[in-house]
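Noted in Swiss-Prot for the protein shown:
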BINDING   31-38, 78-82, 145-148  GTP binding site
MUTAGEN   CYS11 to Ser  Suppresses NO-induced activation
Amino acid sequence: MKLAAMIKKMCPSDSELSIPAKNCYRMVILGSSKVGKTAIVSRFLTGRFEDAYTPTIEDFHRKFYSIRGEVYQLDILDTSGNHPFPAMRRLSILTGDVFILVFSLDNRDSFEEVQRLRQQILDTKSCLKNKTKENVDVPLVICGNKGDRDFYREVDQREIEQLVGDDPQRCAYFEISAKKNSSLDQMFRALFAMAKLPSEMSPDLHRKVSVQYCDVLHKKALRNKKLLRAGSGGGGGDPGDAFGIVAPFARRPSVHSDLMYIREKASAGSQAKDKERCVIS
């Protein structure tokens, strides 16, 4: 599919873009109020930090990538720290593919909320996949934000290690500062590696392109695809091979669309398992 045509469809008046389910993912950010969830999202999308605090009800963003000739869609769901609607919280978890749980190092209550959230994610996902929570694989990182306020720290390192466990493939922990932009790139790289997604999705590993440069992006994507077909590389992780565009006016999908998304993902996972069972060694 031509990337120029793709970007034209990103306007709200046009129909939804059709990208294969295997290339569509959703990143969900969860945590208490005032821990810095929106600041992390802002760093991810724009590289900027907004010092003013505005309470989030629920913010939805969408980003498209061209990576080595493939087009990817990443939805970003910035959830509310207050959850008056448990059903919506559960739906957010069900539709999530990768998770960032955020607490503030200077707020013990927010750490305890992350403990509850992690358990809720494991319980919800294990129910969906018909597995025990010990066996369900959910790409998840826990972030202790406000590392620049270490003097006011209320959470002990040993408690964090106990929560995270000793398997970095299941859960990773990062102490970050969204304000100082500290350790965020490493955190995103680890999360995408855990989910087996292209590392170029991390903000520091692709070029940011605005919508008005879609023709340039399309030409570069075609060039990279031709190089790949010719066996000339393109898979080395060079930022020149990857481009990202934040979709303007992205709208949260309807509940019906979310339910269809869950169904499609579950069906794709089931088919992959069936293929594994049919392999003759």
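Yeah, the Cβs are placed from backbone N, Cα and C, and that goes for glycine too.
At each noted position, the model has the original residue.
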Tertiary neighbours of THR79 (GTP binding site) (same chain, Cβ under 8 Å, six or more apart): VAL28, ILE29, LEU30, LYS37, THR56, GLU58, ARG89, SER92
Binding-site residues listed as LYS34, ASN82, GLY147, least Cβ neighbours within 10 Å: ASN82
GLY31 (GTP binding site): tally of other CB atoms within 10 A of its CB: 25
